[in-house]
Each structure stands twice: as C-alpha cells, then as structure tokens.
Amino acid sequence: MSFFDGIPVAPPIEVFHKNKMYLDETAPVKVNLTIGAYRTEEGQPWVLPVVHETEVEIANDTSLNHEYLPVLGHEGFRKAATELVLGAESPAIKEERSFGVQCLSGTGALRAGAEFLASVCNMKTVYVSNPTWGNHKLVFKKAGFTTVADYTFWDYDNKRVHIEKFLSDLESAPEKSVIILHGCAHNPTGMDPTQEQWKLVAEVIKRKNLFTFFDIAYQGFASGDPAADAWAIRYFVDQGMEMVVSQSFAKNFGLYNERVGNLTVVVNNPAVIAGFQSQMSLVIRANWSNPPAHGARIVHKVLTTPARREQWNQSIQAMSSRIKQMRAALLRHLMDLGTPGTWDHIIQQIGMFSYTGLTSAQVDHLIANHKVFLLRDGRINICGLNTKNVEYVAKAIDETVRAVKSNI
C-alpha cells in the first residue's frame, strides 16, 4: 500500500513529447519543427555572442557573490525590462506608476500575475485566445481562476485574425474579466492584429471595464525591432489602461534554461504600488521566494550598456531575418510543387511559428511517413528549417496534403 496508489498517469506535454520522439527517431533523414527554440542554419542552438561575452565578464567579476536577491528581484534588471517593453519615454514610467517584478521566465510571470489577480483582487474569470499557447489555461486554472473561457482569434477558413468575432466575444465578457493578449508573434498562429485592429480591441476592453494581461514572449525576436513588437502594449498604456505584462527573455536572449522573466505592472494611481508590491511579495514568497541572479545579470548588463545593446539588436535582427528567409523559401517550394491549397499565410505570419492549417491526420502522416515532427494542431517552428531541409519539408507537405485530404 502507498499514499500514492491510484494516481492516474497524466497525458504527456505534447511539445516535449514530440521533441523526444524526434530525438529517439533513428531514421537517417528527420526534421524537428516542434519545440519553440531558435536554431542556426546548421540546426544547432545559438548562444548569442553578446550573451557569451557578458557571461565571461560576470564570471571574472570578483565583486559578485551568490547572496539572495530581493524577493521582487534584481532591481536593475526589473527597471531595464520594464523600460524595454514600455519604452523609456512611456508616460507610465515618467509618472512613476509602473514597476517590474522579476519572475521565472514568462511562465513564472504568468503564474505570479494570475495568482495575484485571483487571490488579492478576487478576479476569477479569464479569457484566452482560441487557439493559444498550450500552457495558458493550465497556469490560470492552477492559480485559482474558476472560469477559463475562450475568445475567437483565428479564422480557420481564411487563415487570418477573425477580428469580428474577436471583438464580439470581448463585448460578451463579464466586467472585470481578465483578457490574455499576445503582445506580438501570436502563439501558435504567428498572426497579429493590425494596429487599427488593436485600437478596436483596446476600445472594447476599456469600455467594458475588462482587465488586460499581455503576454510578450518574443519582443525583438518577432520583427527584429523591440519597439515595433511592443506597439500594442504601448498603445494600451497611452490610452490610460491598467495592465500586467508577462515578459520572457528565453527567445530574444537565447536564455531558455536560465528562466529570466519579468512581470511589468502599470497602474493609474501610484498610491496603490506599495500595497501591490507587498502583496506580490507574499505571492512570490510562497512560490520561489527569491529569483535566480545569473540570467538577470546578463540581461541587465546587455540592456544598459550601449555597445552591448547594439550587439544584441544585431543578433535579434539576424534571427528575425533568417526566419523570414525560411518562410519565403518554404512558400516558394510549395508554390513550385503546385501544392494544393493556399499557403500565403506562411509569409504573412511573423515570429518563430507558423500555423500551417495542416490537420491532425496530416500531421500524423508527416511524422509516420516523412519523419517531419510538428505539433498536432499543425504548428511548426520555422527555426527548424534551413537551406538543407526546407525543400524536403515542402515535398513532404506536398505529398501529405495530396494523400490525406482536407479543406486547406
């Protein structure tokens, strides 16, 4: 007999399960388009040169130690991260009504923000986009939200943002509902609202007294321009809207396993900040208590040293540019093959992911017959493509959509 008898086996986390399937595959030709991480033209992880140089500098700095950071995190990092997403000239910064909280990457920021809203502010209803990142619903359910609902985001027939239903669903949301918005490079679709559409979304959220929770995991990585990628967030701030923003530095700094994140908070009344920070400290104390220093030190040094920041800008532009080239190459090969269906959405999307429109049956066929590994909803990581495998992937998709029919 065990205290743990009868515990059911949970289904595997798909993205990591598919990644393991790829690693275990013994076929001589295989392609991994699953896990959300950047890869070079050679298919390898990339340590940004500026990150490596900064790590060496930190390692040689004998003034540093391993004492605990404050509960809310590395002060310089928090300030730099908040300025990165809001802009140094943001009214929220100038009026001292914003601040950052260091968290364990984007997931930790989502969890801390969600738990705070549920336990301190008694917000229990959240809306996430349909489709959305696979972890959003789980995080908010575990944080204490009792209603986790969807708003329409994707037009599956026309492969575009379904702005009409998006706005209609927001209109129907109860007052004080939390609305999760992807700041840029929507995961999994890779398609963002236009600036005019963002303005419509902001108008409804403000008028209906809904609460905005932005999740921005790809700032700078999406377009190569950190300011452009944060446009929607800065517009909402300019409209006088309160919000929290989950930031991740996994993709744009390549610091996946350092778990570097920030929760930027924007309020309308600076007088509430002391209470907010004190209650947030209790939320974090009961979770990870104190955040790790290494990744935060790297990001802080890079963002606050002009020469290093310029190096970082060049790196994110290089990553963004390679992704765009691979999108164009995949589309070109599909067009050359005369692949049935419409595929222009591949180059209309941004960031590392493409929501291909492939069905689950077609995904199973691609994996079984071509050893091209991707998620069941048809999401592919464009970073997994390179000049050596993109034609193979296009031919695999072409054979698959001819063999396994759908309405693409």
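Positions of Cβ are set from backbone N, Cα and C atoms, glycine also.
Under the heading L-aspartate binding site, Swiss-Prot lists GLY36, TRP133, ASN187, ARG379, citing similarity to another entry as support. Counting only residues at least six positions away in the same chain, the Cβ atoms of PRO188, PHE353, SER354, TYR355, THR356 sit under 8 Å from the Cβ of ARG379 (L-aspartate binding site). ARG379 (L-aspartate binding site) falls within a strand when secondary structure is assigned with DSSP.
Of all Cβ atoms in the shown protein chains, 25 besides its own fall within 10 Å of the Cβ of CYS184 (mutagenesis position). CYS184 to Tyr appears in Swiss-Prot as a mutagenesis experiment; the accompanying note says: In hp731; decreases glutamate levels. Rescues the defective backwards locomotion or 'reversals' movements phenotype and decreases the increased glutamate levels in ubr-1 mutants.
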C-alpha spacing of CYS184 (mutagenesis position) relative to GLY36 (L-aspartate binding site), in angstrom: 15
In the chain carrying ASN187 (L-aspartate binding site), residues 6 or more apart in sequence that have Cβ under 8 angstroms from it: GLY36, THR132, TRP133, ALA217, GLY351, PHE353
